[in-house]
Amino acid sequence: MRRCPCRGSLNEAEAGALPAAARMGLEAPRGGRRRQPGQQRPGPGAGAPAGRPEGGGPWARTEGSSLHSEPERAGLGPAPGTESPQAEFWTDGQTEPAAAGLGVETERPKQKTEPDRSSLRTHLEWSWSELETTCLWTETGTDGLWTDPHRSDLQFQPEEASPWTQPGVHGPWTELETHGSQTQPERVKSWADNLWTHQNSSSLQTHPEGACPSKEPSADGSWKELYTDGSRTQQDIEGPWTEPYTDGSQKKQDTEAARKQPGTGGFQIQQDTDGSWTQPSTDGSQTAPGTDCLLGEPEDGPLEEPEPGELLTHLYSHLKCSPLCPVPRLIITPETPEPEAQPVGPPSRVEGGSGGFSSASSFDESEDDVVAGGGGASDPEDRSGSKPWKKLKTVLKYSPFVVSFRKHYPWVQLSGHAGNFQAGEDGRILKRFCQCEQRSLEQLMKDPLRPFVPAYYGMVLQDGQTFNQMEDLLADFEGPSIMDCKMGSRTYLEEELVKARERPRPRKDMYEKMVAVDPGAPTPEEHAQGAVTKPRYMQWRETMSSTSTLGFRIEGIKKADGTCNTNFKKTQALEQVTKVLEDFVDGDHVILQKYVACLEELREALEISPFFKTHEVVGSSLLFVHDHTGLAKVWMIDFGKTVALPDHQTLSHRLPWAEGNREDGYLWGLDNMICLLQGLAQS
């Protein structure tokens, strides 16, 4: 017990008789905030507050304590017209909010002295009754929280929060950096659209859409708002600034790295590499600075972004001088329109007519160019890699068997254009209707070749289009390896050559594809013209691959590990083809022997097939499929260019082709393939 300067020493009985406020003032520790020179304590009867004891005792707000008047406890701030200033405390990053929890701190004008921080802590031994009597705010000293022990409506704020403080009637705005936590009232809430709002006792004002308020110091020490559109507004002193969130807490972005916060739509915002954050909204994403500025968007209007260059210059020039208001990092992200999906183009074959053809292979250049007439490229190396997937994506959105179709997509890829296929019922595939293929499949269902072709289930109408429904050949395989081999000594019909000669039209796309494979292939005239005719290109195409030397060529291979190779345009020599086939089966002699057996059975069926003898089979492929279980099968696919011969005419399918004899060299190529695979299986 220390001696009171105006009274003698007190014994315990006398001390107990004093009012609680006076006794607490006597017991307060030394070393609190000192008075400035020239400011004397007013004597008795000098207009002291009613709470001051007789004899010039301590003020109701003593050194080291933080007492508030009754209006402040009610959350109303100082009484109107009050001119008496209130003391300001300097703490180690912690503020003393009013009882209403609005994060308000008042300060004495033009007085800022930093006392000994040890004197700012109050004794924990004071009873709860004493605290209730004096409305004292205490600092626990254990977890760094400023708490009001009698407020039940306060909630803690995360550690990285930084309060916005409001001065008294005549005081400036200040911002205090905190490292601890501060309690905030749960009832301080506003509409949760992440806009800065100014809550007034009479009205609620909102900032203009797209404006990003910040603060800048002026010459007289007051604070002004700085909007992202360059305008400034004098600060209103009637109420505090609050940053509303959906949970009622007030938060401030860390100056070093922004935290991720949920947007109005519940989406998670993504962290940029420079520390700023992007907040998506209901109709688009916006980019917001990582520190003090928020580019919020109300639900009833769009956000207008200012010019990036003007905004950045304005913010940095006005805010970099303030140590209390870190410069916000604002990044304007231009909106990039999402690329629209490419529509599925019309089929390259003329449907429904005797001269119409479906695609025989997605890797056959000449097939896609023969009747297209539009210069579309079918070579997978010449087309965009995403284009087939866009077509497939459009196709699959109508399918109830998406997973099954994706699993078996390699067969579609190796056997025809993805845009010509859709998934049918389980175990079936829908291929765009072609009358030539329809007639061929209907006849093959009654032919000895029936086991070697996909089962045909007739025509179906789906989504306004007609399809041929056939068997999914990969339904019984697990992780299959697939190879597509184009059979025959030519892949174009004689009628196509005749039509091309009747209407010759040099094509630039044919020239470009020819030069891409062999720059020296075009003649000097073709080089000068920059174009070649279709017959010239088709005949040259056959001579570049093993079609002209072996009667078949490898179109594409998809391995079980997912690798796919279609670069076989120059695979012509026997040694090259042998190496590709050996790699396809990974040197598995058992698989090779099964393939040889299947091909021999197919050859026997072809030699006795009435259909095969009376049809010119051009552009058809053999589909090789095997998997890790040892299952291996071969099918004939793609009959879009299979046409019937004139009456009483048959083909051997082994004779060399000469224009007019209609020989296709199918069996010649099959004989060479069987011989080659037999050699691999026996080696």
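Counting starts with 1 at the first residue shown.
From the backbone N, Cα and C atoms, a Cβ is placed for every residue, glycine too.
So, quick note: what you're seeing has the original residues, none of the substitutions.
Annotated ATP binding site per Swiss-Prot: Lys431, Glu471, Asp472, Leu473, Asp484, Lys558, Asp638, in sequence order.
What Swiss-Prot lists as substrate binding site is Lys486, 507-513, 534-541, Lys641. In the three-state DSSP assignment, the secondary structure recorded for Asp509 (substrate binding site) is helix.
According to Swiss-Prot, the experimentally introduced change Lys486 to Ala is described as follows: Loss of kinase activity.
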Self-check item: Proximal but sequence-remote residues of the same chain as Glu471 (ATP binding site) (Cβ under 8 Å, at least 6 apart)
Solution: Gly427, Arg428, Ile429, Pro454, Ala455, Tyr456, Tyr457
Self-check item: Alpha-carbon spacing, Lys486 (mutagenesis position) to Asp638 (ATP binding site), which is rounded to whole Å
Solution: 10
Exercise. Fewest other Cβ atoms within 10 Å: which of the recorded positions Lys486, Lys558 wins that one? Let me know.
Key: Lys558
Self-check item: Alpha-carbon distance [Asp472 (ATP binding site); Glu512 (substrate binding site)] in Å
Solution: 36
Quiz item: Compared by Cα position, which of the binding-site residues Lys431, Asp472, Leu473, Lys558, Asp638 is the closest one to Asp509 (substrate binding site)?
Solution: Asp638
Quiz item: Whole-number Å distance between the CA of Leu473 (ATP binding site) and the CA of Met538 (substrate binding site)?
Solution: 30
